[in-house]
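Asker: Pasting a structure below so you can have a look.
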Amino acid sequence: MSSKSQLTYTARASKHPNALAKRLFEIAEAKKTNVTVSADVTTTKELLDLADRLGPYIAVIKTHIDILSDFSDETIEGLKALAQKHNFLIFEDRKFIDIGNTVQKQYHRGTLRISEWAHIINCSILPGEGIVEALAQTASAPDFSYGPERGLLILAEMTSKGSLATGQYTTSSVDYARKYKNFVMGFVSTRSLGEVQSEVSSPSDEEDFVVFTTGVNISSKGDKLGQQYQTPASAIGRGADFIIAGRGIYAAPDPVQAAQQYQKEGWEAYLARVGGN
C-alpha cells in the first residue's frame, strides 16, 4: 500500500479523494493538532464538559457512547454543537462486528442514532467483506442525508497484547479499504500499512488512507489488562496521522494541560516527519 505520510496535511487535503479525510486534514492544519481524545467517561455531563474544555486542542473526539448511563437527545445535540463550536470531528468507536443487515440497523437506526452525529465510525472485518459493503451501502443510499460527511475506519490492528489482528486479517483490511474507498477513509492501526503486500489488490496513484493509532500515552508503557502504549513521537514516526490518547488526557490532574502537551508533542513529531521546523 502506498503511503503519503511524508506530505503535509495541507498537501494531502488538496488532493484527497475522500471528502471527510480532506476536511480532517484541513482541521488538523488549521488547529495545528493531530490529537484524538478518547473520552471514556460515563455521563453526558462529563462528556460535554471534556469536549468543551479540550475542544480547542484536538482534531477529533472519540466516544464509546454505549458506556454513558444517561444517553439522550441532550447528548447528541450537545456534542454536535461543541463539534461545530471548536471545529473537531466526532468518532464513535463502536467497532461494528456483525452481519451486514444487523450493522446497517445499528448504524442508521436504533436508540443510539449513530449516523446522525458521528462523522467517523469503525468496524472489524472478522465477519468478512460484507460488513464493509453493508456500511458503505447505507452511507451511499438515496435516503442517507449525511453523505460525504461520514466515513469508516477499518480496525486493521490493535495495541492490546496478544492481538489476533495481524497477517491476513490486516492484508484483507487493506483490500476492503481499496474496494470501498469512497466510504473507507483509513485504518486504526499501530503503524503505516505501506509495506502490506496484497495479491488481491494494488494501490492507485491517488490512494491516501488516514492512519489512526490508539494507545498513545506520554507517561505510561501499559496497563494491567494488556494495553501497550506508544508515545506521540513513536506513533507518528511509525506512520500515524492521528494519535489517540485516553487516560493520559482525561484522567490527568489537569486534562486541559495534558491535551496541550499531547498537541505539542504530536505536532512536533508531525513536523519532523514532513521535514518542517
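Using the three backbone atoms N, Cα and C, a Cβ is placed for every residue, glycine included.
Original residues throughout; no substitutions modelled.
According to Swiss-Prot, the substrate binding site annotation covers D40, 62-64, 93-102, Y229, R247, on the basis of similarity to another entry. The natural variant D73 to N is recorded by Swiss-Prot, whose note states: In strain: CBS 120.49 / N400. Swiss-Prot lists K95 with the feature active site, proton donor, giving sequence analysis as the kind of evidence. Natural variation at this site is recorded by Swiss-Prot as R109 to G, annotated: In strain: CBS 120.49 / N400. Among the natural variants in Swiss-Prot is S145 to A, noted as: In strain: CBS 120.49 / N400.
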Asker: Once the chains shown are all counted, how many other Cβ atoms turn up within 10 Å of the Cβ of N101 (substrate binding site)?
Answerer: 9
Asker: When you measure from the Cβ of I99 (substrate binding site), which residues in the chain that are at least 6 apart have a Cβ under 8 Å away?
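Answerer: Non-local contacts for I99 (substrate binding site): P127, G130, I131, A134.
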Asker: Quick one: Cα separation, D73 (variant position) versus K95 (substrate binding site), in Å?
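Answerer: With distance taken Cα to Cα, K95 (substrate binding site) is 22 Å from D73 (variant position).
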Asker: Rank the recorded positions D40, D73 by the number of other Cβ atoms within 10 Å of each Cβ, and give the residue at the low end.
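Answerer: Looking at the recorded positions D40, D73, the Cβ with the fewest others within 10 Å is that of D73.
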Asker: For a quick check of packing: other C-beta atoms within 10 Å of the C-beta of T63 (substrate binding site), how many?
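Answerer: A count of 24.
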Asker: If you draw a 10 Å sphere around the Cβ of R109 (variant position), how many other Cβ atoms fall inside it, taking every protein chain shown into account?
Answerer: 12
Asker: Specify the count of other C-beta atoms within 10 Å of the C-beta of I97 (substrate binding site).
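Answerer: I get 15 for this one.
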Asker: Would you mind listing, in sequence order, the residues at least six apart from K95 (substrate binding site) in the same chain with a Cβ closer than 8 Å to its Cβ?
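Answerer: The answer is N122, C123, S124, L155.
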Asker: I'd like to confirm something. Which of the binding-site residues, D40, D93, I97, has a Cα closest to the Cα of S145 (variant position)?
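Answerer: Closest candidate to S145 (variant position), judged by Cα separation, is D93.
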Asker: Using Cα coordinates, what distance in whole Å links D40 (substrate binding site) and R109 (variant position)?
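Answerer: About 23 Å separates the two Cα atoms.
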Asker: Tell me the Cβ neighbour count for Y229 (substrate binding site), meaning other Cβ atoms within 10 Å of its Cβ, over all protein chains shown.
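Answerer: For Y229 (substrate binding site), the 10 Å Cβ neighbour count is 20.
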Asker: Suppose we draw a 10 Å sphere around the Cβ of D93 (substrate binding site). How many other Cβ atoms does it contain, all chains included?
Answerer: 22
Asker: Please report the Cα separation of R109 (variant position) and N101 (substrate binding site) in Å, rounded to an integer.
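Answerer: With distance taken Cα to Cα, N101 (substrate binding site) is 11 Å from R109 (variant position).
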